[in-house]
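Input: a single structure, listed below in structure tokens.
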Amino acid sequence: MPLLDIRNLTIEFKTGDEWVKAVDRVSMTLTEGEIRGLVGESGSGKSLIAKAICGVNKDNWRVTADRMRFDDIDLLRLSARERRKLVGHNVSMIFQEPQSCLDPSERVGRQLMQNIPAWTYKGRWWQRFGWRKRRAIELLHRVGIKDHKDAMRSFPYELTEGECQKVMIAIALANQPRLLIADEPTNSMEPTTQAQIFRLLTRLNQNSNTTILLISHDLQMLSQWADKINVLYCGQTVETAPSKELVTMPHHPYTQALIRAIPDFGSAMPHKSRLNTLPGAIPLLEQLPIGCRLGPRCPYAQRECIVTPRLTGAKNHLYACHFPLNMEKE
């Protein structure tokens, strides 16, 4: 049984008197212990999907789905209070810009201890004294912070961005989640720090069997760490496949464009040569094209593309394109 099963998730915003679809019929199934990647440009709806899973909705949002189940529990039928309780016990989220997510006026140790739920205590009643501090030290060691004394008495601005993100991961692990959502956890970090964070998440997945949803705009990075990747464009899923298969044999032109945009430092490039990017820009939600949303930018677009393509293909490799690429190799 899948841990998270989403079918035809749609998220709409109310702008004035009209509703605008920001996410359109996105489906996703995550199994226990899986690392799933979610990739797309800024504005493709990646963070909105994560917030919809956690139930963090605004008043001008309308979230609908044919199915949204977490471990055989229908999230759509739960009240707001029941949803918060379920998510608080089973789901954690890591946000972008960790320093802005921490309270600048509180020491890191106090913030970490405040986020350790009482129900996670498993010892005897006479051992409860100081257990949150011991648990906080254990979590800091678990995420790779060896000098816990210095980290716990520091304020967030006294730590590096990488250390703050490790603290945020420790806070996310405090409730022992079954699903960890990482929304661009290494955005604007140095490559060495990025590798440390992703190695840490992979180790947590292997040791605790924690399911991880990795959200990023970097396809090259996701292909190294995720088991399977969903590619989003303008709020729609355009391709889903195992990581290696997606990178070596993409079927959708947008996926191919993301792969070609990855710089190749192994070969020399002519001076002032153009990068392999798609022409144009991602359309506004209020001005979406008819049919395939990539149509105006797609180099392979034809007359049939005015009809919205359905997600089709094999069980492990789905694509939404009338003229898929690399089909002769299968």
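Heads up, the Cβ atoms here are built off N, Cα and C, so glycines get one too.
Since we're looking at a predicted model, the values are computed, not measured.
If you look up Swiss-Prot, you'll see GLY40, GLU41, SER42, GLY43, SER44, GLY45, LYS46, SER47 marked as ATP binding site, on the strength of sequence analysis. Residues near SER42 (ATP binding site) in space but far in sequence (CB under 8 A, at least 6 apart, same chain), listed by position: HIS217, ILE282.
The annotation domain 'ABC transporter' is assigned in Swiss-Prot to 6-259 on the grounds of sequence analysis.
Just so you know, the Cβ of LYS46 (mutagenesis position) picks up 22 other Cβ atoms within 10 Å once every protein chain is counted. Looking at Swiss-Prot, you'll find the mutagenesis LYS46 to Gly, Ile, Gln or Arg noted as follows: 25% to 50% stimulation of K(+) uptake by TrkH.
The mutagenesis experiment GLY162 to Ala is recorded by Swiss-Prot, whose note states: 80% stimulation of K(+) uptake by TrkH. The secondary structure of GLY162 (mutagenesis position), as reduced to three states from DSSP, is helical. Taking the Cβ of GLY162 (mutagenesis position) as reference, residues of its chain lying under 8 Å away and at least six apart in sequence are, in sequence order, MET189, GLU190, THR193, GLN196, ILE197.
Under its mutagenesis entries, Swiss-Prot includes GLN165 to Leu with the note: 60% stimulation of K(+) uptake by TrkH. GLN165 (mutagenesis position): 29 other CB atoms within 10 A of its CB, across all protein chains.
Close to ASP183 (mutagenesis position) in the fold, though at least 6 residues off in sequence, lie LYS46, SER47, ALA50, MET93, ILE94, PHE95, GLN96, ILE215, each with a CB less than 8 Å from its CB. In Swiss-Prot, a mutagenesis experiment is listed as ASP183 to Glu, annotated with the note About 60% stimulation of K(+) uptake by TrkH.
When secondary structure is read from DSSP and collapsed to three states, ASP183 (mutagenesis position) falls in the strand class. In Swiss-Prot, a mutagenesis experiment is listed as ASP183 to Lys or Asn, annotated with the note 15% to 20% stimulation of K(+) uptake by TrkH.
Same-chain residues with CB within 8 A of the center of the GLY40, GLU41, SER42, GLY43, SER44, GLY45, LYS46, SER47 CB atoms, the ATP site residues themselves not counted, are HIS217, LEU232, GLY235. The Cβ of GLU41 (ATP binding site) lies under 8 Å from the Cβ of HIS217, TYR233, ILE282, each on the same chain and at least six residues away in sequence. With respect to their backbone Cα atoms, GLY40 (ATP binding site) and GLN165 (mutagenesis position) stand 22 Å from each other. Taking the Cα atom of each, SER44 (ATP binding site) and GLN165 (mutagenesis position) are about 24 angstrom apart. Counting only the Cα atoms, the space from GLN165 (mutagenesis position) to GLY45 (ATP binding site) is about 23 angstrom. Counting only same-chain residues at least 6 apart in sequence, those with a Cβ under 8 Å from the Cβ of GLY43 (ATP binding site) are CYS234, ILE282. Around the Cβ of SER44 (ATP binding site), 22 further Cβ atoms fall within 10 Å across all displayed protein chains.
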